[in-house]
Amino acid sequence: MEAAAAMEAGRKLAARHPHGRSRTAHNMSSSSLRKKSDAALVRKVPVAPLRPLLANLQEVFLATKLAVLFPAVPLAIAAQCFRFDQVWVFALSLLGLIPLAERVSFLTEQIALYTGPTVGGLLNATCGNATELIIALFALLKGKIEVVKCSLLGSVLSNLLLVLGTSLFCGGVVNLGARQPYDRNQSDVSTALLFLAVLCHSAPLLLRYAVAAGEHSVSATSAAASLDLSRACSFVMLASYVAYLFFQLKTHRQLFEPQEVDGGDAGDDDEEPALGFASALFWLALMTAVISVLSEYVVGTIEPTSQSWGLSVSFISIILLPIVGNAAEHAGAIIFALKNKLDITLGVALGSATQISMFVVPLSVLVAWIMGVQMDLDFKLLETGSLFMAVLVTAFTLQDGTSHYLKGILLLLCYIVIGACFFVARQPAGHANSNGALLDVPTGSMSVQAA
């Protein structure tokens, strides 16, 4: 039986790795949303050969608190096939991505239990933000460069301000009158990498303004120089992320281990694989394929939805996509904050923001280069300024190693202000990119539409 084999493999792995867990804070956000599967129900099935398959299906689709959202997946596909209103396709696809993203995180954790902490960490680095990466790739294929930029920027802002702010606020309210301590080592590393990301985003922007002001000149056009600089910075960012992974998985692994869980709710049972290795790989590939389908629907329907809802594409990409697309991970971070496990919460929020900034964004630039799409790191003035202020506020908030609800409120208010900026900002009519796709962000400053 596969279930028995998985449990036996779990016991062997526990004996082989008594201290070095392959679980990261990112995986553990999915663990907080898991629920026990009903083994007794499977045993009642009269046909014995079907029991392993049904147990597998139950673990994948029903052993999560988000199982109620799975019907949105076939509904989104049906809405697209039967040519329903594109707003319905967009909304159902977003809802369907919520449980799929949580299941990808769960399946990554299952595979990591077999492969060990190093390979598991690398797998998490690749699949941890699979939804954002897949949406970015489909947007690049359709030439919607600004959708790529805004969605990735929105994921970073959402993790730094919305997720972290909500977590600190909820944790502070539950622990009213007391401060919640956390280990600063992990947050210091993450914020340093985020400041490097801000520098790499600012360099092409500053170069463009310096050339436009006549203070400096370049051998090619300003756009070509900015593109070359962006690609060079992308290599620097990826090299920094590789160094960060080596630091996290090899030399300083103890800084990133969620020690609070060892004696807490996530007991030893969570260390035993719930699925076999082959099954986990199969379901991971299948879930990724379904995410690709829904991501294509989201990218293809975002502009009609923008017109129908009266919202700019930049607002939907920066605010709505990250909130809904990462809802499972966000909920996990908040749950751990409520349990006074802020180190795991910081690992989820800061880890995801770092992963997107230092891995997904530069990878998107280089993939666009291979595809012949001219995507740079110049996210324009409002976007880059918002990123800088978000990183700066987060760094100051986390500098003393303790938290209370007021810090959460301040982070949330910063997120509201940034969201309001993109709500009122619009692109001048008729602006298009080199591929002919309408963009929501102009080359220079943004304009504000009158109500």
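Count begins at 1; order follows the chain as displayed.
Using the three backbone atoms N, Cα and C, a Cβ is placed for every residue, glycine included.
For the mutagenesis experiment Gly128 to Ala, the note given by Swiss-Prot reads: Reduced transport of Ca(2+) and loss of transport of Mn(2+).
In the structure as shown, the Cβ atom of Asn129 (mutagenesis position) sits within 10 Å of 29 other Cβ atoms. Secondary structure at Asn129 (mutagenesis position), taken from DSSP and collapsed to helix, strand or coil, is coil. According to Swiss-Prot, the mutagenesis experiment Asn129 to Ala carries this note: Loss of transport of Ca(2+) and Mn(2+).
Under its mutagenesis annotations, Swiss-Prot gives Lys149 to Ala the following note: Reduced transport of Ca(2+) and Mn(2+). Other C-beta atoms found within 10 angstroms of the C-beta of Lys149 (mutagenesis position) number 29, with every protein chain shown included.
What Swiss-Prot notes for the published mutagenesis of Gly154 to Ala is this: Loss of transport of Ca(2+) and Mn(2+). Of all the Cβ atoms in the protein chains shown, 30 others lie within 10 Å of the Cβ of Gly154 (mutagenesis position).
Across the structure, Asn129 (mutagenesis position) and Lys149 (mutagenesis position) are spaced 15 Å apart at their Cα atoms.
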